[in-house]
Amino acid sequence: MVLLKEYRVILPVSVDEYQVGQLYSVAEASKNETGGGEGVEVLVNEPYEKDDGEKGQYTHKIYHLQSKVPTFVRMLAPEGALNIHEKAWNAYPYCRTVITNEYMKEDFLIKIETWHKPDLGTQENVHKLEPEAWKHVEAIYIDIADRSQVLSKDYKAEEDPAKFKSIKTGRGPLGPNWKQELVNQKDCPYMCAYKLVTVKFKWWGLQNKVENFIHKQEKRLFTNFHRQLFCWLDKWVDLTMDDIRRMEEETKRQLDEMRQKDPVKGMTADD
């Protein structure tokens, strides 16, 4: 049994802008989660092309997770089992990410398939699942300006879209009805990231608990990440994809250093 949910994240940026903003924010967020032997290690970051013509950027990362998994898993899992591999094929505006664990092999999988569309999250079944499968998928809307969707320990005033005003674009702050207002704002673009998340965790007695925990963490990550992305708008809106590739190279070097020298930091599972 696998657990599927679709998270819809609406943003006051264009699909083209988001491509740069997402990559910038991934690099920055990685630094915030890396230290004390834990965090992100980038193994591969290179262009790819498949036989069917699909092409984009392929990345392979290892997440060293010790303090970032629940205590009940930490107690049961042997040393080294708490590292997960993330392989991503970014054929923007479509992206596919597959997360696996060498210890659990085919008993553990997180798959995130994302379509980025220039709409307000109104499309049904953008991933074109079979009607019977789609019927069982729960659609969850994430509102980046809704403080109630953010855990108090994750809240940062400087990363609050309800308070942020972009100097370069004039966008923000986002009020309670910002999504409805977007429709009438001719000068402000918008888009939705449709994130279909498949979770499989086969471990007798823990399956439901862990699958639900993972979905809860994915929603938390998507919420925090996209709040940051919008509030960092002025830092990335003028960047090109060439700028991003140079930044990713520098970030890889920094992450290797931070994992060795910095203390453990970032989100922990038991928060």
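Each residue's number is its place along the chain shown, starting with 1.
From the backbone N, Cα and C atoms, a Cβ is placed for every residue, glycine too.
Quoted from Swiss-Prot, the note attached to the mutagenesis of Ser25 to Phe states: Loss of phosphatidylinositol transfer activity but no significant effect on phosphatidylcholine transfer activity. Looking at Swiss-Prot, the entry for mutagenesis of Thr59 to Ser, Gln, Val, Ile, Asn, Asp or Glu says: Loss of phosphatidylinositol transfer activity but no significant effect on phosphatidylcholine transfer activity. For the published mutagenesis Thr59 to Ala, Swiss-Prot gives the following note: Reduced phosphatidylinositol and phosphatidylcholine transfer activity. Mutagenesis annotation in Swiss-Prot: His60 to Gln, described as No significant effect on phosphatidylinositol and phosphatidylcholine transfer activity; the structure shown retains the original residue. Swiss-Prot documents Pro78 to Leu as a published mutagenesis change and attaches the note Loss of phosphatidylinositol transfer activity but no significant effect on phosphatidylcholine transfer activity. Quoted from Swiss-Prot for the published mutagenesis Thr198 to Ile: No significant effect on phosphatidylinositol and phosphatidylcholine transfer activity.
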Pairwise Cα distance for Pro78 (mutagenesis position)/Thr198 (mutagenesis position) [Å, integer]: 25
Thr198 (mutagenesis position) and Thr59 (mutagenesis position), Cα-Cα, nearest whole angstrom: 19
Other CB atoms within 10 A, centred on Thr198 (mutagenesis position): 15
Cα distance (Å, whole number) from His60 (mutagenesis position) to Ser25 (mutagenesis position): 17
Set of same-chain residues at least 6 away whose C-beta sits under 8 angstroms from His60 (mutagenesis position): Val42, Leu43, Val44, His85, Glu86, Lys87, Ala88
DSSP state at Ser25 (mutagenesis position), helix/strand/coil: helix
Cβ-Cβ neighbours of Thr59 (mutagenesis position) (radius 10 Å): 18
